[in-house]
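**Q** Supplied in structure tokens, the structure appears directly below.
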Amino acid sequence: MAELSEQVQNLSINDNNENGYVPPHLRGKPRSARNNSSNYNNNNGGYNGGRGGGSFFSNNRRGGYGNGGFFGGNNGGSRSNGRSGGRWIDGKHVPAPRNEKAEIAIFGVPEDPNFQSSGINFDNYDDIPVDASGKDVPEPITEFTSPPLDGLLLENIKLARFTKPTPVQKYSVPIVANGRDLMACAQTGSGKTGGFLFPVLSESFKTGPSPQPESQGSFYQRKAYPTAVIMAPTRELATQIFDEAKKFTYRSWVKACVVYGGSPIGNQLREIERGCDLLVATPGRLNDLLERGKISLANVKYLVLDEADRMLDMGFEPQIRHIVEDCDMTPVGERQTLMFSATFPADIQHLARDFLSDYIFLSVGRVGSTSENITQKVLYVENQDKKSALLDLLSASTDGLTLIFVETKRMADQLTDFLIMQNFRATAIHGDRTQSERERALAAFRSGAATLLVATAVAARGLDIPNVTHVINYDLPSDVDDYVHRIGRTGRAGNTGLATAFFNSENSNIVKGLHEILTEANQEVPSFLKDAMMSAPGSRSNSRRGGFGRNNNRDYRKAGGASAGGWGSSRSRDNSFRGGSGWGSDSKSSGWGNSGGSNNSSWW
């Protein structure tokens, strides 16, 4: 990585599910042994698919080791998670026996880079400042132990090769175990997914499912009553969370399902009808299923909003409010609500007051900024020279995966074609791709079959792709927050990464924010950027939530004018809160964009 960084610095440029529906009178009964024929489908079709279409190998999330292979089914007097899943019987959790083939499919093998869990700088997380504010903040954990974590979850964490909790996990586990709501603000790549999955699953394994309402009719519409609901802004992030949930629900009574727009709803309905205890969903598709009467939220104990600020930016606020406030979801105070994101400006914190009760605000690290594990380089490149500059960069890079961001779908296609013609293994992902094409492209990139992924904003937030060593902003975004989240695709889980940006006079609207980001992360600020900053009008960085400063990571209850009385202790580790000096008005934002449609696919 150091060698690559030096080379950059010296560049001369300026539904195959076999687990059918189980009738109520047979639920919980031993089932006849059948061969599991839906192993992971790894058919590599080569690279002649051009722009990342159908030529790469299939990664069918509906088959393989997914729901049908090892999970599925409710059970009348008890609760079961399919043939190889555990059961909840007479108030006790009875895990299923271990299955070596299932473990290889779910957790991989230690040398497999696609199942990466930690990096060479993981111990550096011990030095990251953490601040937790609110009443009676629990002491953080320092290692994965039982208690407070459930024993089965600890076994699954070990199988996933997680050796120590990240800062957000150190606090989220005891906070949830103590029945508190949580707003967690943590840097990209800091383990937020485990931050909510670990405590939610641990408590679910201990307490079991809630009793379902009395049946009204033969099968009560085969309605699902999940214990936990996790909402995410995009189908890719939802699928990623689901993949992680499958690891940590292994051998347990909890059956995980995922639903999102852009794919046939019939397959998703069939999965839900077979039982759903933990539901990962995009807001639009979840609204659709609620309207169809296929899901009830009456038994929800845990509500998780991941990438909450992005969901609101995308116009999902009306849909989220409808789900949380207008349907049959367990009310505030009777459920636990967890909000996770890399940024939580004041207006989002104000909105959280409607969803959370007596919550703890957790700020981890340089929130709203970039990781110091990422080396950032900004190069001055005119538009007509970008392809040549890109080839120079790629020639200097030999290992790992490279993620290239462009602003338009047309440019994604054009640049991918150009790279393929230059004999690079490239694929693309953007909003005009079908869901299956996007999944195949991501699978090819994760596996290394394609070493270059050209992407629009569809892949900018939340996706955790191991071994991304280099992020290139071929086109800089107009918003500095988008820049932060783009480059956060590298340097994840303690690993080091390189981020390179092509800058020219057309990027004047991001000058001040970019300068501030580089300065905060102790990165070199090139002279042309300093000159551009001096001549740029105004003094505010261009952020869609501008006006509050970059590090909007403090509890608004501490801000001037907000009532902070009665919140009690504030536990701080290594540092104190930083932040702007004014939070602006406490008003509902009305400019979140169009919320129409439940397909959840039109925003790209």
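Note that Cβ sites are derived from N, Cα and C of the backbone, with glycine treated the same way.
Keep in mind the model shows the original residues, not the substituted ones.
Pulled these features from Swiss-Prot for this protein:
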type    : residues                                       : note
BINDING : A186, Q187, T188, G189, S190, G191, K192, T193 : ATP binding site
DOMAIN  : 173-362                                        : domain 'Helicase ATP-binding'
DOMAIN  : 373-533                                        : domain 'Helicase C-terminal'
MUTAGEN : F162 to C                                      : Slow growth at 18 degrees Celsius
MUTAGEN : F162 to L                                      : Reduces RNA-helicase activity about 5-fold in vitro
MUTAGEN : F162 to A                                      : Lethal in vivo and inhibits ATPase and helicase activities in vitro
MUTAGEN : T166 to S                                      : Slow growth at 18 and 36 degrees Celsius in vivo, and reduces RNA-helicase activity about 5-fold in vitro
MUTAGEN : T166 to A                                      : Reduces RNA-helicase activity about 2.5-fold in vitro
MUTAGEN : Q169 to A or E                                 : Lethal in vivo and impairs ATPase and RNA-helicase activities in vitro
MUTAGEN : L237 to M                                      : In DED1-18; impairs BMV RNA synthesis; when associated with D-317
MUTAGEN : E307 to A                                      : Lethal in vivo and impairs ATPase and RNA-helicase activities in vitro
MUTAGEN : E317 to D                                      : In DED1-18; impairs BMV RNA synthesis; when associated with M-237
MUTAGEN : F405 to Y, M, L, A or W                        : Strongly reduces ATPase activity and strand displacement activity
MUTAGEN : R486 to A                                      : Reduces ATPase activity
**Q** Neighbour count first, Cβ atoms within 10 Å, every protein chain included; then name which of A186, L237, E307, E317 tops the list of recorded positions.
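**A** Max Cβ neighbours within 10 Å, all protein chains included: A186.
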**Q** Give me the count of other Cβ atoms within 10 A of the Cβ belonging to K192 (ATP binding site).
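**A** K192 (ATP binding site): 27 neighbouring Cβ atoms within 10 Å.
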**Q** Tell me which of the mutagenesis positions F162, L237, E307, R486 ends up closest to Q169 (mutagenesis position) in space, Cα to Cα.
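**A** For Q169 (mutagenesis position), the spatially nearest of the mutagenesis positions is F162.
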**Q** Hey, how far is E307 (mutagenesis position) from A186 (ATP binding site), Cα to Cα, in Å?
**A** 11
**Q** Could you give the Cα-Cα distance between G191 (ATP binding site) and T166 (mutagenesis position), in whole Å?
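**A** Computed Cα spacing between G191 (ATP binding site) and T166 (mutagenesis position) is 6 Å.
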**Q** Give the three-state DSSP assignment (helix, strand or coil) for L237 (mutagenesis position).
**A** helix
**Q** Give the distance between the Cα atoms of T193 (ATP binding site) and R486 (mutagenesis position), rounded to the nearest whole Å.
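**A** Pair distance, Cα basis, whole Å: 18 Å.
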**Q** For S190 (ATP binding site), which of the listed mutagenesis positions (F162, T166, L237, R486) have their CA atom within 10 A of its CA?
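**A** So the list is T166.
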**Q** What whole-number Å value do you get for the CA-CA distance of F405 (mutagenesis position) and E317 (mutagenesis position)?
**A** 27
**Q** Specify the nearest of the recorded positions A186, K192, L237, E317, R486 to F162 (mutagenesis position), where nearness means the distance between Cα atoms.
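**A** So, of the listed recorded positions, the one sitting closest to F162 (mutagenesis position) is K192.
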**Q** For the mutagenesis positions F162, F405, work out the Cβ neighbour count at 10 Å and name the residue with the minimum.
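**A** Least crowded of the mutagenesis positions F162, F405, by Cβ count within 10 Å, is F162.
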**Q** When DSSP states are folded down to helix, strand and coil, where does A186 (ATP binding site) land?
**A** strand
**Q** If you draw a 10 Å sphere on the Cβ of R486 (mutagenesis position), how many other Cβ atoms land inside?
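**A** Result for R486 (mutagenesis position): 24 neighbouring Cβ atoms inside 10 Å.
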